[in-house]
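**Student:** What follows is a structure written as structure tokens; I'll ask about it next.
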Amino acid sequence: MRALPICLVALMLSGCSMLSRSPVEPVQSTAPQPKAEPAKPKAPRATPVRIYTNAEELVGKPFRDLGEVSGDSCQASNQDSPPSIPTARKRMQINASKMKANAVLLHSCEVTSGTPGCYRQAVCIGSALNITAK
């Protein structure tokens, strides 16, 4: 009597192993596939804006005045780092580049206090120029 259940279990196991199974195929995702966007071309690098400190350096060079340009560096409170004139000059160059200028004639750079929102502020002012090659 004990042999009967053992024989039945052995028969069932061998019967199941004889079944042929097809390999499982991966389930297709219902989420939309991200579309491959074409690579965006990198923005052209802006040409460097040269700073002239003396108007005599421009004698003999044809140029067009594009208007006044400025840059600033702000110290919000007395615990912040002090305002930097080199940072103000760099920001002036960036603003001139946005005006399609390739040079700036620097008029003045100074550190002031009492500007709303700033404990102290460095400001540089100049003229944005487009110098053409001869």
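All residue numbers here begin at 1 and follow the chain in the order shown.
Cβ atoms are placed via backbone N, Cα and C, with glycine included.
Although substitutions are noted, the structure shown does not include any of them.
Where Swiss-Prot documents Cys7 to Ser as a mutagenesis experiment, the accompanying text is: Does not affect exopolysaccharide biosynthesis. Record note (Swiss-Prot), mutagenesis Cys16 to Ser: Strongly decreases exopolysaccharide biosynthesis. The unchanged residue is displayed. While the structure shown retains the original residue, Swiss-Prot records the mutagenesis experiment Cys74 to Ser with this note: Mucoid phenotype. Decreases exopolysaccharide biosynthesis. Here the residue is the original one, but Swiss-Prot notes a mutagenesis experiment at this spot, Arg89 to Ala: Does not affect exopolysaccharide biosynthesis; when associated with A-90. Under mutagenesis, Swiss-Prot gives Lys90 to Ala with this note: Does not affect exopolysaccharide biosynthesis; when associated with A-89. According to Swiss-Prot, the mutagenesis experiment Cys118 to Ser carries this note: Mucoid phenotype. Decreases exopolysaccharide biosynthesis. What Swiss-Prot says about the mutagenesis result for Cys124 to Ser is this: Does not activate the production of capsule polysaccharides.
Set these features in their place in the structure for me.
**Tutor:** Mapped onto three states, the DSSP output places Cys74 (mutagenesis position) in strand.
Here Arg89 (mutagenesis position) comes close to Ile51, Gly71, Leu106, Cys109, Cys124: these same-chain residues lie at least six apart in sequence, with C-beta atoms under 8 angstroms from its C-beta.
Sequence-distant neighbours of Lys90 (mutagenesis position) (same chain, six or more apart, CB under 8 Å from its CB) are Gly71, listed in sequence order. When secondary structure is read from DSSP and collapsed to three states, Lys90 (mutagenesis position) falls in the helix class.
Within 10 Å of the C-beta of Cys118 (mutagenesis position) we count 19 further C-beta atoms, all protein chains included.
Within 10 Å of the C-beta of Cys124 (mutagenesis position) there are 26 other C-beta atoms, taking all protein chains into account. Mapped onto three states, the DSSP output places Cys124 (mutagenesis position) in strand.
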**Student:** Would you kindly give the Cα-Cα distance separating Cys74 (mutagenesis position) and Cys118 (mutagenesis position), rounded to the nearest Å?
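**Tutor:** Distance between the two Cα atoms comes out at 6 Å.
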